[in-house]
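Annotated domain 'Helicase ATP-binding' per Swiss-Prot: 75-243, in sequence order. What Swiss-Prot records for Gly88, Glu89, Thr90, Gly91, Ser92, Gly93, Lys94, Thr95 is ATP binding site. Here Swiss-Prot describes Lys94 to Asn or Arg as a published mutagenesis experiment; the accompanying note says: Loss of stimulation of rRNA synthesis. Loss of protein synthesis promotion. No effect on interaction with DDX3X, EIF3G, EIF3H and RPL27. According to Swiss-Prot, the domain 'Helicase C-terminal' annotation covers 271-441.
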Amino acid sequence: MPEEASLPPAKRFRPGSCPPGRRVVMLLTAGGGGGAGGGRRQTPPLAQPSASPYREALELQRRSLPIFRARGQLLAQLRNLDNAVLIGETGSGKTTQIPQYLYEGGISRQGIIAVTQPRRVAAISLATRVSDEKRTELGKLVGYTVRFEDVTSEDTRIKFLTDGMLLREAISDSLLRKYSCVILDEAHERTIHTDVLFGVVKTAQKRRKELGKLPLKVIVMSATMDVDLFSQYFNRAPVLYLEGRQHPIQIFYTKQPQQDYLHAALVSVFQIHQEAPASQDILVFLTGQEEIEAMSKTCRDIARHLPDGCPSMLVLPLYASLPYSQQLRVFQGAPKGYRKVIISTNIAETSITITGIKYVVDTGMVKAKKYNPDSGLEVLAVQRVSKTQAWQRTGRAGREDSGICYRLYTEDEFEKFEKMTVPEIQRCNLASVILQLLAMKVPNVLTFDFMSKPSPDHIEAAIAQLDLLGALEHKDDQLTLTPIGRKMAAFPLEPRFAKTILLSSKFHCTEEILTIVSLLSVDSVLYNPPARRDEVQSVRKKFISSEGDHITLLNIYRTFKNIGGNKDWCKENFVNSKNMLLVAEVRAQLREICLKMSMPIMSSRGDMESVRRCMAHSLFMNTAELQTDGTYATTDTHQPVAIHPSSVLFHCKPACVVYTSLLYTNKCYMRDLCVVDAEWLYEAAPDYFRRKLRTARN
């Protein structure tokens with residue numbers, strides 16, 4: 001087990017309070033300011049609880065949130081500011097309450113209040129919660145818009161949406177005219193969409209002011225962030241600190257570096273489990289679904305053989321692609337005599353609040369994207385968290401009472417962590433970003449006002465990729481979109497998948513390609529519990545295609561549709577029914593976009609070669625060939641890669657494949673593979689492969 005930190009941790013860490021050495025612009029405490037908050041206007045009255053016990057409970061919960069007593073102060077300040085940065089820890093109530101306070105204060109009279117979220121699940125669940133609190137049907141006063149789903153109406157005044165969806169709206173209206181206020185929530189996550197949105201919203205606010213239009217209020221919210229950077233970027237915006245209910249947290253570090261963080265986490269969990277009262281729950285941070293499912297199984301197996309007197313253990317995994325009904329279990333109390341052990345990805349860092357957590361076990365690892373513009377490879381890699389992420393994880397232990405965090409790394413190791421997480425825009429493929437900016441008619445993408453500028457190499461690599469996909473042309477020393485590029489931008493997809501759909505009519509397989517792209521656009525439709533691996537493999541045999549994962553997924557979807565989306569069938573075949581229904585919705589919307597473009601929609605009628613040819617013509621930059629020693633290397637850069645164990649091709653050795661993504665753990669794995677002929681690739685991009693071949697020879 002880790003040893004205790006040398007300094008009293010409670011003194012070192014109080015999320016929500018002002019970090020040492022930083023200038024405080026304003027301090028809003030949850031212990032005061034319940035009246036008018038010093039503002040000249042009267043604070044608008046809150047709705048009174050209704051007779052319904054559920055409504056009454058909601059209203060009581062709302063009034064008990066840390067933010068409630070600062071309501072008057074907050075509203076008085078926000079009314080008079082064009083820009084504000086608000087810091088308040090997870091669970092303070094800022095995300096659900098600030099939009100309501102602004103609405104109750106009349107901010108929405110001249111336009112909608114938008115609240116952006118990095119995650120689809122958060123946008124939907126928050127909109128549902130706020131509509132309940134406002135006693136209105138979801139989609140009326142309060143609604144949400146996420147990719148492929150719009151639950152709003154003409155009456156909507158508070159709108160939760162993913163940052164990517166607000167970006168898509170900016171393509172058709174760069175001034176965001178329908179909004180009076182944009183709240184950029186979870187800003188610290190710095191996703192690729194969030195960073196682009198910062199620049200788009202800032203530009204819209206400036207242009208509206210220059211044109212004498214309705215002012216746009218911008219509020220940036222987070223549990224933690226580099227406030228100086230955000231304040232400077234948004235025109236020296238005042239920073240409002242909102243204190244919450246954080247309790248003291250003891251922090252323990254390991255004495256020695258851990259070679260196997262998974263084993264260290266397992267040992268820590270069972271040591272806590274055998275010593276702590278059953279009512280105190282444990283939250284463990286791991287990096288991804290496979291690790292989480294494997295550890296969940298191991299914990300359950302070990303828990304069955306513990307001595308008498310030990311509490312029972314309820315092990316609950318938590319990750320984005322887990323079926324929604326199973327995600328909800330982490331918020332429910334454990335049965336009497338049971339301890340909840342939640343094993344989660346970084347989704348539990350800030351996006352959600354889980355009650356009952358006394359102990360946090362932090363492995364200090366996370367799975368994040370990395371991009372190499374020279375090789376053109378974008379991989380998911382397991383790496384160290386930043387100090388900011390480590391503090392966020394620690395803070396999960398102090399929500400309701402004092403807590404304990406076990407950091408499975410030494411204090412010296414922690415001191416070497418990066419202070420902040422590198423923004424995604426500086427470590428990702430930027431092809432989607434450049435396509436969107438050009439669709440918004442940004443005059444020069446190289447000089448766009450990014451908060452953290454990507455390297456010129458990354459931008460140039462993205463431009464080169466879009467060029468290869470036929471999306472760009474150079475006119476009067478300016479980059480513009482070709483007709484194909486404009487069509488690609490109309491799809492809410494990565495450029496390569498948009499191009500796949502556009503090419504499908506040439507290969508007479510649009511129906512099949514629409515299904516495959518839709519399947520790749522949602523979280524995994526397959527559920528693979530490690531404890532039932534043999535059973536999973538047995539029932540899936542009937543769907544497997546030797547032509548690859550894409551065709552296998554296509555077979556599963558077709559059967560799902562043929563049996564009418566039967567839930568029992570989904571359960572028997574380990575298919576996530578909710579995600580499969582979402583695939584059907586996504587497909588319908590993509591098909592509608594095709595029809596608007598007057599694209600002929602044809603089926604290959606069982607001819608899978610035409611489907612694979614189409615994939616080869618759009619994914620030619622993601623190809624690998626079998627080497628003489630039986631290994632694989634990417635066709636263009638000769639990077640060694642391997643077929644992922646989850647692929648239906650894992651035990652096969654096709655000569656040439658295209659893949660959808662790369663995952664780096666102990667080696668670089670290809671995921672979602674399709675068998676292709678090398679000839680098709682040279683047919684798709686002869687100049688590209690000639691150039692690569694010449695470089696390789698030199």
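Backbone N, Cα and C atoms are what each Cβ position is placed from, and that goes for glycine too.
Sequence unchanged from the original; the noted substitutions are absent.
Positions of the features from Swiss-Prot, shown on the structure.
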residue: Gly93; record: ATP binding site; Cβ contacts under 8 Å, 6 or more apart: Arg62, Leu65, Pro66, Ile67, Phe68
residue: Lys94; record: mutagenesis position; Cβ contacts under 8 Å, 6 or more apart: Ile67, Leu86, Gly88, Asp185, Met221, Leu242
residue: Thr95; record: ATP binding site; Cβ contacts under 8 Å, 6 or more apart: Val115, Leu126, Asp185, Met221
Coarse DSSP state, helix versus strand versus coil, of Gly93 (ATP binding site): coil
Cβ neighbour count (within 10 Å, all chains shown) around Ser92 (ATP binding site): 26
Entry from the binding-site residues list Gly88, Gly91 having the most other CB atoms no farther than 10 A: Gly88
Around the Cβ of Glu89 (ATP binding site), the count of other Cβ atoms that are within 10 Å: 25
Cβ neighbours of Thr90 (ATP binding site) where a neighbour is any other Cβ within 10 Å: 26
Across the domain 'Helicase ATP-binding' (75-243), average pLDDT on the 0 to 100 scale: 92
